[in-house]
Amino acid sequence: MSYRVKRMLMLLVTGLFLSLSTFAASASAQTGGSFYEPFNNYNTGLWQKADGYSNGNMFNCTWRANNVSMTSLGEMRLSLTSPSYNKFDCGENRSVQTYGYGLYEVNMKPAKNVGIVSSFFTYTGPTDGTPWDEIDIEFLGKDTTKVQFNYYTNGVGNHEKIVNLGFDAANSYHTYAFDWQPNSIKWYVDGQLKHTATTQIPQTPGKIMMNLWNGAGVDEWLGSYNGVTPLSRSLHWVRYTKR
């Protein structure tokens, strides 16, 4: 091989490496960095409220911006209300940016009532032009002495793990967390490891989301919602540590 050919190959390889490095850096820059957010006020640079639509299927309510509010106690409150007979409005808050591997923590109290769910999770999906990847911390209002962990990778779930807490989560604030890494997800309650997953781990960065909603057609999972309103769940702070 001549010197000129070798030189051209070296330049091509170097150019490809630089292009890939630039792409990787760009992809990394598109995800959010570490933050700690106490809910003393609503930070529109970090969060956005779902408003005016329903997820349909098992979600038996319409997301309303008014159902995401801040209290004088330094809390974010997500509410489930009824504007008219058998119609329900619910609350969902989500991050503006997407976030990747790292430690996700929330200090919160779920709502307590049969047929409802209080969630903290990461999500991305087809409407974002990505696979459906999701990592969940969920409280089923029918029994808030337990927490459910779950995750989806390219739409494949069925990884549910229900953990007995030893206390009623609806009565006081506790910290729930998951540490998402390329080869594992570890879930924590008040700093204590409760569950680890190591297979089919999600790879796609997603938005940080939190919501309160009532279900329909999933009575075996949630119990039959009895129409009680208003209901609310509270969040004191959220923290993300990129790593």
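All positions are counted from 1 along the displayed chain.
Positions of Cβ are set from backbone N, Cα and C atoms, glycine also.
The domain 'GH16' annotation in Swiss-Prot covers 29-243. For the mutagenesis of ASP89 to Asn, Swiss-Prot gives this note: 85% of wild-type activity. The structure shown keeps the original residue. Looking at Swiss-Prot, the entry for mutagenesis of GLU105 to Gln says: 50% of wild-type activity. Under the heading active site, nucleophile, Swiss-Prot lists GLU134. Recorded in Swiss-Prot as a mutagenesis result, ASP136 to Asn carries the remark: 0.5% of wild-type activity. Among the mutagenesis results in Swiss-Prot, GLU138 to Gln has the note: Complete loss of activity. The residue drawn here is the original one. Per Swiss-Prot, active site, proton donor is recorded for GLU138. Experimental mutagenesis is annotated in Swiss-Prot for ASP168 to Asn, with the remark: 60% of wild-type activity. Record note (Swiss-Prot) on the mutagenesis of ASP219 to Asn: No change in activity.
What Swiss-Prot annotates, mapped onto the structure for a quick look.
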residue : record                   : DSSP (3 states)
ASP89   : mutagenesis position     : strand
GLU105  : mutagenesis position     : strand
GLU134  : active site, nucleophile : strand
ASP168  : mutagenesis position     : coil
ASP219  : mutagenesis position     : helix
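Taking Cβ-Cβ distances under 8 Å and a sequence gap of 6 or more within the same chain, the neighbours of ASP89 (mutagenesis position) are CYS61, THR62, TRP63, ARG64, ASN66, ASN67, SER79, LEU80, THR81, SER82, PRO83. The two recorded residues ASP168 (mutagenesis position) and ASP219 (mutagenesis position) have their Cα atoms spaced 22 Å from each other.
Within the group of mutagenesis positions (GLU105, GLU138, ASP168, ASP219), the Cβ with the highest number of other Cβ atoms inside 10 Å belongs to GLU105.
Each residue contributes its Cα atom, and for GLU105 (mutagenesis position) and ASP136 (mutagenesis position) these two points are 12 Å apart.
ASP136 (mutagenesis position) sits 20 Å from ASP219 (mutagenesis position), taking the Cα positions as reference.
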